[in-house]
Amino acid sequence: MKPRSGLEEAQRRQASDIRVFASSCTMHGLGHIFGPGGLTLRRGLWATAVLLSLAAFLYQVAERVRYYGEFHHKTTLDERESHQLTFPAVTLCNINPLRRSRLTPNDLHWAGTALLGLDPAEHAAYLRALGQPPAPPGFMPSPTFDMAQLYARAGHSLEDMLLDCRYRGQPCGPENFTVIFTRMGQCYTFNSGAHGAELLTTPKGGAGNGLEIMLDVQQEEYLPIWKDMEETPFEVGIRVQIHSQDEPPAIDQLGFGAAPGHQTFVSCQQQQLSFLPPPWGDCNTASLDPDDFDPEPSDPLGSPRPRPSPPYSLIGCRLACESRYVARKCGCRMMHMPGNSPVCSPQQYKDCASPALDAMLRKDTCVCPNPCATTRYAKELSMVRIPSRASARYLARKYNRSESYITENVLVLDIFFEALNYEAVEQKAAYEVSELLGDIGGQMGLFIGASLLTILEILDYLCEVFQDRVLGYFWNRRSAQKRSGNTLLQEELNGHRTHVPHLSLGPRPPTTPCAVTKTLSASHRTCYLVTRL
C-alpha cells in the first residue's frame with residue numbers, strides 16, 4: 001500500500017464519516033438523525049420513526065420469505081380449442097372371463113379350485129353343468145399348466161363377439177384391436193398405438209365421428225355360478241375403459257359397464273393435466289424400467305418382449321409396484337402384471353398371489369406420485385333400448401339369431417368427443433421469485449423509502465469504513481513502527497557524533513596509520529575522515 005498524503009487522508013476520513021454519508025444517502029430519515037448538532041427531541045423522534053419503520057420492513061420481509069418457502073401452488077382451468085384431437089384408447093372386457101365350451105377336465109383339475117372354488121369331488125357335476133361329459137376313466141392331467149394359455153384359449157374371442165365396427169363411418173375389425181391381459185382376463189384395446197401403430201385422430205365432435213361397435217356378449221358361454229366367491233360375476237355385459245395410450249388400463253377398478261339390449265352413448269371431453277415437481281408438488285417424470293414394467297404383457301406364453309421404456313403413469317407405477325411385491329412374496333407374477341417373473345400357477349394364485357395382492361391393496365403400500373403431465377377423459381353416458389320392434393326381426397335375420405337372443409346378448413357402444421376442444425388443468429407456482437422481489441421492493445419503498453441502489457450505497461459506505469478504520473489501523477500501526485525505527489537510528493548516529501574528540505587545525509604530531517586511529521570510531525567511514533584530517 002502506498003503512503004497516503006494528508007489531503008488523501010482527510011478525504012478518506014470524510015468519506016467514512018457517518019454524517020457525510022447520511023446527508024447524501026437516499027434512504028429517508030438518515031439525514032435527520034445524523035445531521036450536525038447535538039441530541040434534540042426532533043432528532044430522537046426521527047430516530048424512533050426510522051427504527052420502527054425498519055422493524056416493520058424487516059418483519060414484512062421475513063413474512064414474505066417464509067410464505068415463499070412454503071411453495072404454495074394454484075390450479076388454473078382453461079378451455080382450449082383444437083383443429084383435431086387424438087382419439088383415446090378404448091379397452092373392452094367381457095365380464096365373463098372364460099367360455100364354458102372351452103373348459104376341459106384338465107382345466108378343472110388345475111384351476112377349478114383357484115378360479116371356481118370347486119372341490120375335486122365336484123368336478124364331474126360341474127362338467128355336467130357345462131354340458132360336457134365327465135373325465136374318462138384313467139384321466140391323467142398334464143404335468144404343467146399355464147394360466148395365460150388358459151385365458152388365451154378359453155377367453156372370449158373378439159372375432160366371435162364383434163358383429164360390426166365403424167370408426168368415423170369407415171369399417172374396422174379385429175385387426176384394429178390389440179390383445180391385452182388384465183385382472184378380468186383377456187381383453188382388447190382399440191387404438192392402443194402398440195407396435196408403432198399410428199394413432200387415430202378426429203377432426204369433428206359429436207356422434208358419428210368416433211367409434212361405434214356392436215358386440216355379442218355370448219351369454220350362452222357364461223360359466224354357471226357354482227359357489228359365491230369374492231370375484232364371482234353376477235352381471236352380464238361388457239366392461240369398458242377409455243384411457244390414454246400412455247397408461248395401461250385398470251379396467252377392473254376404473255371401467256364402466258355396457259349392458260346388452262341397450263345402445264350406450266359415451267360423450268367424452270379430453271382433459272390435459274399438468275402437475276408441478278418438488279418443491280411445489282410431488283409429480284414424477286421418470287420413465288419406468290421395462291424390466292419392472294411392460295404395459296402390454298399380452299404374450300400368452302408370458303415371454304418378455306423388449307421395448308423402449310414407457311412413460312411414467314400412475315396406473316403403470318402401481319402395476320409395477322404390485323408386480324414386484326407379488327414376485328418378492330411368491331416368486332411369480334399374476335398374468336396381467338408386468339415383469340419377467342414366471343406366471344403363477346393356479347395353486348400359487350390361490351395360496352399366495354391373490355391373498356398377497358389383496359393385503360397390499362388394503363394397506364396401500366405403493367407410493368406413486370402423479371405424473372407431471374397426463375391425459376384423462378371425462379365421460380357422460382346415456383342409453384337407449386335396442387332392438388326396437390321394427391329392427392328386431394331384421395337383426396335376427398342378419399345375424400342368424402332369434403329376436404330374444406338379440407335382445408339378451410347384443411349391445412351397441414358409441415364413443416365420441418362432445419366437441420373439438422379440451423380442458424387444460426395446470427398447476428402453477430402461486431408465488432414466484434419475481435413476486436417475492438416485487439413485494440420486498442414495495443415494502444422497502446413504503447417503510448424506509450429505499451431501493452436497490454440504496455443498498456448499494458450502504459455497501460459502498462461499509463467498504464469505505466472498512467478500508468479507513470480497519471485497514472487504516474494496520475497501516476498506521478506499520479507507519480508508526482517505521483517512524484520509531486528511523487528515530488532510533490538517528491539517535492544512534494547522533495550518539496556516535498558526540499563521542500568524536502574535537503579536532504584542531506593547528507600543527508600536530510605525525511599521524512599513525514588508520515589502524516591506530518580506528519579506536520576513535522567503529523565506522524570505516526569515520527576512520528577515513530580522521531585519517532584525511
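Yeah, the Cβs are placed from backbone N, Cα and C, and that goes for glycine too.
Sequence unchanged from the original; the noted substitutions are absent.
Quoted from Swiss-Prot, the note attached to the mutagenesis of V20 to P states: No effect on ion selectivity or channel function.
Under its mutagenesis annotations, Swiss-Prot gives F21 to S the following note: Loss of channel function.
The 10 Å shell around the Cβ of T26 (mutagenesis position) contains 12 further Cβ atoms across the protein chains shown. According to Swiss-Prot, the mutagenesis experiment T26 to K carries this note: Alters selectivity of the channel for sodium. No effect on channel function.
What Swiss-Prot notes for the published mutagenesis of T40 to G is this: Loss of regulation by PKC; when associated with G-523. For the recorded site, T40 (mutagenesis position), the DSSP three-state label reads coil. Cβ neighbours within 10 Å of T40 (mutagenesis position), excluding its own Cβ and spanning all shown chains: 10.
Here Swiss-Prot notes a mutagenesis experiment, S523 to G, with the remark: Loss of regulation by PKC; when associated with G-40.
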Euclidean distance between Cα atoms of V20 (mutagenesis position) and T26 (mutagenesis position), Å: 12
Euclidean distance between Cα atoms of V20 (mutagenesis position) and T40 (mutagenesis position), Å: 19
